[in-house]
Amino acid sequence: MDVPGPVSRRAAAAAATVLLRTARVRRECWFLPTALLCAYGFFASLRPSEPFLTPYLLGPDKNLTEREVFNEIYPVWTYSYLVLLFPVFLATDYLRYKPVVLLQGLSLIVTWFMLLYAQGLLAIQFLEFFYGIATATEIAYYSYIYSVVDLGMYQKVTSYCRSATLVGFTVGSVLGQILVSVAGWSLFSLNVISLTCVSVAFAVAWFLPMPQKSLFFHHIPSTCQRVNGIKVQNGGIVTDTPASNHLPGWEDIESKIPLNMEEPPVEEPEPKPDRLLVLKVLWNDFLMCYSSRPLLCWSVWWALSTCGYFQVVNYTQGLWEKVMPSRYAAIYNGGVEAVSTLLGAVAVFAVGYIKISWSTWGEMTLSLFSLLIAAAVYIMDTVGNIWVCYASYVVFRIIYMLLITIATFQIAANLSMERYALVFGVNTFIALALQTLLTLIVVDASGLGLEITTQFLIYASYFALIAVVFLASGAVSVMKKCRKLEDPQSSSQVTTS
């Protein structure tokens, strides 16, 4: 029964005050989990030995041959990553993130412990399998934070968490280069530092708060309460007028509710997640998302280019070792990785200031820059100068980081967080499937088992093919746009006459 008059207004005001205080408290609670997750990401990425992995495996510590490293060991990471990605994607959501973050930390510890003490081909292959687990579980790191902060904080906490890993990787690369070139430390010592850092990350992960919600399996529908004419929605107060229901973004807010939303005053036991229903919803969302041509276009480029990017990054140390063997000269792998990461970060920052009609020129832009990537990989492969190789690699990484950021923005622009996670997972899975096929044919000893220089020639041709495909698709799109612009003009002229 409604309470009339001033009492009703006082009750509404009191309810509004309580809700605003609750929202303020929730906003303040974002700092601790974000700080802990950033600390975890920083230490997990602080691995000074990583840019020197290939010289370490080929050196006296492991004494492996080039064929064993490139054709029998490195492919194991690709295969394990592919096999684990989809189960980990579902398990991450079902287990509510934190257990999978802990699994990643534990996998990194096992990886670097084995890198220090394991010997022989089979042992190093097992090491690559554990590194595949660590890579596949990385999705938990990037999605955990969305379950413990409000929707309005998503952009800020995303930038913090990604910056933490970026800074960690850069600091690790610079530290490794300084210790090798200036202090004369051994590569074994760098791996000891890496093991220490990932152990610290694992310890930090235990202090992360356990999320109560997740995107799919533990998702709560939108909560809506009314207090005498005031509509309380997702921790905010909205006037119940026709105009407010048609404000820009109203539907978007309804579909993108925060995951850590407060429970209603009357607590009810959370229903057990219907796994089959979740999978059915995922399938319907998949069909709906990829029926959009712009999203399909950007997703195709994402999958194709990420496949090539993984191959180049995974085997570029082998190419450098071929051009300039580390046992005969000083190497600067760590410095190159640090420079390419920093310049890539600058390029990513500049994306926000690029003004272009991506719906018209997006495919042509992808074609042009894919051609530049192909040229960089080709120069890296054919010019037998280590400094040219380093410079080409820096250009390659800058262009890829620039384009993948644009692709991410274009895909995420009109998707809810749930659908963005789905599209990200599907695109990554397709990229890994393509990479597995490419690895099996080109790299694996059971396939062609080609030399590293021949492999990079194929990778350059691969990116050139991507450029041709998007050039043709972009030309068709531009012509269609021009025809649409001409048709209204011609029809208006006919009407005038």
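For all residues, glycine too, the Cβ spot is worked out from N, Cα and C.
So, quick note: what you're seeing has the original residues, none of the substitutions.
Gly105 (mutagenesis position) falls within a helical segment according to DSSP. According to Swiss-Prot, the mutagenesis experiment Gly105 to Val carries the annotation: Loss of pyridoxine transport; when associated with H-104; A-109; S-111; Y-112; P-186 and F-191.
Listed in Swiss-Prot as a mutagenesis experiment, Thr111 to Ser is described as follows: Loss of pyridoxine transport; when associated with H-104; V-105; A-109; Y-112; P-186 and F-191. The number of other Cβ atoms within 10 Å of the Cβ belonging to Thr111 (mutagenesis position), over all protein chains shown, comes to 25. Secondary structure from DSSP puts Thr111 (mutagenesis position) in a helix.
Here Swiss-Prot notes a mutagenesis experiment, Trp112 to Tyr, with the remark: Loss of pyridoxine transport; when associated with H-104; V-105; A-109; S-111; P-186 and F-191.
Neighbour list (Ser186 (mutagenesis position), Cβ cut-off 8 Å, at least 6 residues apart, same chain): empty. Following the DSSP three-state reduction, the secondary structure of Ser186 (mutagenesis position) is coil. One mutagenesis experiment catalogued in Swiss-Prot, Ser186 to Pro, is accompanied by this note: Loss of pyridoxine transport; when associated with H-104; V-105; A-109; S-111; Y-112 and F-191.
For the mutagenesis experiment Asn191 to Phe, the note given by Swiss-Prot reads: Loss of pyridoxine transport; when associated with H-104; V-105; A-109; S-111; Y-112 and P-186. Following the DSSP three-state reduction, the secondary structure of Asn191 (mutagenesis position) is helix. Long-range Cβ neighbours of Asn191 (mutagenesis position) (same chain, at least 6 residues apart, Cβ-Cβ under 8 Å): Ser49, Tyr56, Trp112, Leu115, Leu116.
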Neighbourhood of Gly105 (mutagenesis position), C-beta criterion under 8 angstroms, separation at least six:
Tyr40, Ala44, Val198, Ala201, Phe202, Ala205
Number of other Cβ atoms within 10 Å of the Cβ of Trp112 (mutagenesis position) across all protein chains:
26
